[in-house]
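> Take a look at the following structure, please.
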Amino acid sequence: MSLKISNFIDASNTKGPIRVEDTEHGPILIAQKFNLKDLFFRTLSTINAKINSQILNEQLKNYRLENQKSLLLFLNTLASEKSAESAFAAYEAAKNSIQHSFTGRDIKLMLNTAERFHGIGTAKNLERHLVFRCWGNRGITHLGHTSISIKNNLLQEPTHTYLSWYPGGNVTKDTEINYLFEKRSGYSVDTYKQDKLNMISEQTAERLDAGQEVRNLLNSKQDQNNNKKIFFPRANQKKDPYGYWGVSADKVYIPLSGDNKTKDGKISHNLFGLDETNMSKFICKKKADAFRQLANYKLISKSENCAGMALNVLKAGNSEIYFPLPDVKLVATPNDVYAYANKVRQRIESLNQSYNEIMKYIESDFDLSRLTQLRRSYLKSFNKINLIHTPKTFKPLSISLYKHPTENVSSEDFDAVINACHSYLVKSAPSNMTRVLNELKTEATDKKEEIIEKSIKIIDYYNSLKSPDLGTKLYIHDLLQINKLLLNNSHSNI
């Protein structure tokens, strides 16, 4: 029996060292509490880091072998389930702490790093999505960077919009101090490839080239005694096809609202997601302003540095509907905006998951006669709306008792469905929920943002119920179905 990542996740909830024990059925993980032996060797390790004693090294050797066995098994498992590159990145993130012991905290840190290495988010598998990229801030000597790209491969001519904000002009000794506070002209590069090249210094690139040269010599046995320091690349440092070093970013893939398709061709729809049109307009305008030298860059800024500009794009896409904007005090940083983008992603994914579960339940597991009875007060209007606006995906369930809708759909049809569903929810809910239910009631004339906010409230209300009855599930489903049609501008023909 081989171990899986899930076994390490289960073991990570303990505070003590995690070790491997071999059994006749295969290796198992043993989670222990810290004891005096662990404390003793941790202290020795700390002392030895300063004095580098050969005697202490021997004492620590066997103790560390126990940690290394657990660590190597974890890294091999991680490499097989994800990738060797992500396992390498995970090791880099935790290599200092695992010198003492291999703990649940180390597992969580390395799993999070491995997950971020290839990008997080279910939207990665979709043909339409937003990618937030972050090169993290590691202090004043490495400020980091952010960029945003919007991809749409569903169009006849696919689009890829990119924004990565930089200051114009060169920094000299005379302008170095003012560089932090003064406004300068701003501009955007057009590709992720350019960003990767920009994120590595000439000095680092030279060291990486020198290290590669030494390794090549040693591998060919032409120079066994070369005394140059071998400089190894990190997991996110790679050469491009032209021989230039670059640094990959941490990526967050965020869903866009509306119709979509998976990379294997499966049709999907996101009721919740960022607004592609608004964000694309913002990016195009900002780049046009930069071309006319009307756009600014300011490093110490809430909105005019790279992170602030990325935050502006998310805001244009209505991100604050899903999660409040971060409280930026003085300057927007890549790390803070990355954390915010990830929270937006998590909220959108959670809402879409709940929405899809509600849709799937009613549309696949239902009693036709019972649902027809529950819809009797608004069945005619419901069928008219659905048959006209979704003829290709419409199911027989909705057209029972009303097979020939010839009248035009009116706002009264939308109101009939909304009022009937809302009325049932109010009657079946506790009296203290009336205000909440009134806030989620959609009007056919509501703006797009209002419909999204009310759809979120519908989902949150549904998730707050412990055991909703069939009627509640159906009316929640129908309200969300109406909201979906309204968001698709179905009411523009009313």
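A Cβ is built for glycine as well, from the same backbone N, Cα and C atoms used for every other residue.
Here the original residues stay in place, and none of the substitutions has been built in.
Residues or ranges marked as active site in Swiss-Prot (evidence: a curator's inference): His145, Asp195, Cys306. Experimental mutagenesis at this site is recorded by Swiss-Prot as His145 to Ala, annotated: Reduced cytotoxicity. Annotation of the mutagenesis experiment Lys183 to Ala in Swiss-Prot: Does not affect cytotoxicity. Under its mutagenesis entries, Swiss-Prot includes Asp195 to Ala with the note: Reduced cytotoxicity. Swiss-Prot gives this note for the published mutagenesis Tyr297 to Ala: Does not affect cytotoxicity. Swiss-Prot gives this note for the published mutagenesis Cys306 to Ala: Abolished N-epsilon-fatty acyltransferase activity. In Swiss-Prot, a natural variant is listed as Ser2 to Ile, annotated with the note In plasmid pCP301 and plasmid pINV_F6_M1382. Quoted from Swiss-Prot, the note attached to the natural variant Ile30 to Val states: In plasmid pINV_F6_M1382. Variant annotation in Swiss-Prot: Glu66 to Ala, described as In plasmid pINV_F6_M1382; the structure shown retains the original residue. For the naturally occurring variant Asn76 to Lys, Swiss-Prot gives the following note: In plasmid pINV_F6_M1382. While the structure shown retains the original residue, Swiss-Prot records the natural variant Arg116 to Ala with this note: In plasmid pWR100. According to Swiss-Prot, the natural variant Glu202 to Asp carries the annotation: In plasmid pCP301 and plasmid pINV_F6_M1382.
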> Out of Asp195, Glu202, give me whichever of these recorded positions has the highest number of other Cβ atoms within 10 Å.
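That would be Asp195, with the highest Cβ count within 10 Å.
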> From the recorded positions Arg116, His145, Asp195, pick the residue whose C-alpha lies nearest to the C-alpha of Lys183 (mutagenesis position).
His145
> Taking Cα atoms as reference points, rank the recorded positions Ser2, Ile30, Asn76, His145, Asp195 by distance from Cys306 (mutagenesis position) and give the first.
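Result for Cys306 (mutagenesis position): the nearest of the recorded positions is His145.
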> Per DSSP, to which secondary structure element type does His145 (mutagenesis position) belong, with helix, strand and coil as the options?
strand
> Within 10 Å of each Cβ, count the other Cβ atoms, then let me know which of the variant positions Ser2, Asn76 comes out lowest.
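Output over variant positions Ser2, Asn76: least Cβ neighbours within 10 Å is Ser2.
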> Measuring Cα to Cα, how many angstrom lie between Asp195 (mutagenesis position) and His145 (mutagenesis position)?
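Roughly 9 Å, rounded to the nearest whole number.
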> Looking at Cβ-Cβ distances, which residues of the chain lie under 8 angstroms from His145 (mutagenesis position) while being 6 or more apart from it?
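Same-chain residues close to His145 (mutagenesis position) (Cβ under 8 Å, separated by 6 or more) are Cys134, Trp135, Ser164, Asp195, Asn198, Met199, Ala249, Cys306, Pro334.
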> Sorry to bug you, but what's the C-alpha spacing from Ser2 (variant position) to Tyr297 (mutagenesis position), rounded to the closest Å?
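It is 53 Å, counting Cα to Cα.
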> Work out the three-state DSSP category of Tyr297 (mutagenesis position).
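Reduced to three states, the DSSP call for Tyr297 (mutagenesis position) is strand.
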> Name the residue among the recorded positions Ile30, Cys306 whose Cβ has the smallest number of other Cβ atoms within 10 Å.
Ile30
